[in-house]
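All remarks here apply to the structure that follows.
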Amino acid sequence: MSSEDRHLGSSCGSFIKTEPSSPSSGIDALSHHSPSGSSDASGGFGIALSTHANGLDSPPMFAGAGLGGNPCRKSYEDCTSGIMEDSAIKCEYMLNAIPKRLCLVCGDIASGYHYGVASCEACKAFFKRTIQGNIEYNCPATNECEITKRRRKSCQACRFMKCLKVGMLKEGVRLDRVRGGRQKYKRRLDSENSPYLNLPISPPAKKPLTKIVSNLLGVEQDKLYAMPPNDIPEGDIKALTTLCELADRELVFLINWAKHIPGFPSLTLGDQMSLLQSAWMEILILGIVYRSLPYDDKLAYAEDYIMDEEHSRLVGLLDLYRAILQLVRRYKKLKVEKEEFMILKALALANSDSMYIENLEAVQKLQDLLHEALQDYELSQRHEEPRRAGKLLLTLPLLRQTAAKAVQHFYSVKLQGKVPMHKLFLEMLEAKV
């Protein structure tokens, strides 16, 4: 991986590895006076932020996200009321402004989310052409070419590999949209004289569940990579550094993900923050659990960072390993599907134990919507198990207990000053304790 691809922005005082990175969050700025003594940050993700005593700036996910002259910027007092003044994240950090996203492939300005990833029109078209044409590329060098806005055309092989690495989905490309593809497909069916061609086809009835699950699946991370630092010796410091950096990047993605939950954006800004601050660790742990399902007695913190019991013991994470593994075994026994995990993540957010809810009725309405979505999904997909929705909901208390253990563990790491922690992860951690 080149230094250019690893660097998140010239305006940031420090950086972590982001290739591949989670999609941008749509958050404007981070500003909070930390109990641990951090200075107030007044810039956006694209502006260098002041750091904690043991803290680093969270990665800048956007270009041109500065707050100067931004009509959407509000003062902390204007945005929050009473109880939220002590919140670990100021409301201007959330959804007031939509700065420019960066293409995760080449760093150009992203035009939106294409095939599951924030990307520019050029990389979107390149990926589509490659998949539809079933094109194979060969790198003339060592398969490690830098892919930037200026050099993205220099090596198609490395550009395509980076598309896949940051999470672009091959399945998202419609093969029948190749020029002339639909006509060819139709002629082929006609030639087969299938007896079913003349039967009327009625589209399946669309329920609210379909929209909810589609929204959640559409913004779900496909692959997550930790990319452990090579300059730190193996041991507890390397493991903790890797996991803290990973959590910080996941949090940026998580906040963007939450905006796509039907009903969540309509909550007050204060309630959005309260739910996120309360449930973020539960959501991250559900991600670990889902990635760990294919393995036996191992935890997949990321695609390239998998720990067994012995590794966990050596780096001081044995208690956390056992707690999360208990959840993995429970979900394995239930044979939980991806769609169910997506709904459970949303439910974990909505069922937060936060005491700082401003509009309880609106939050309860969101809870009811998601409970109904889970029940509808089970009725339509697992109708042979009438009690399945209830069994899944009964896993949430254990999830909350496990998340509490994880928060306490990493907060103790923070107090010991063992490893540097990026600003977003650190502030969410402090808000939870």
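Just so it is clear, glycine is given a Cβ too, placed from its N, Cα and C backbone atoms.
Under the heading domain 'NR LBD', Swiss-Prot lists 208-432, citing sequence analysis as support.
Under its mutagenesis entries, Swiss-Prot includes LYS259 to Ala with the note: Loss of self-renewal in embryonic stem cells in absence of LIF. Does not interact with NCOA3.
For LEU424 (mutagenesis position), other Cβ atoms within 10 Å of its Cβ number 31. Quoted from Swiss-Prot, the note on the mutagenesis of LEU424 to Ala is: Loss of self-renewal in embryonic stem cells in absence of LIF; when associated with A-425. Does not interact with NCOA3; when associated with A-425.
Recorded in Swiss-Prot as a mutagenesis result, PHE425 to Ala carries the remark: Loss of self-renewal in embryonic stem cells in absence of LIF; when associated with A-424. Does not interact with NCOA3; when associated with A-424.
In the three-state DSSP reading, LEU424 (mutagenesis position) counts as helix. Here the mutagenesis positions are LYS259, PHE425, and the one ringed by the most other CB atoms within 10 angstroms is PHE425. Here the CA atom of LEU424 (mutagenesis position) lies 18 Å from the CA atom of LYS259 (mutagenesis position).
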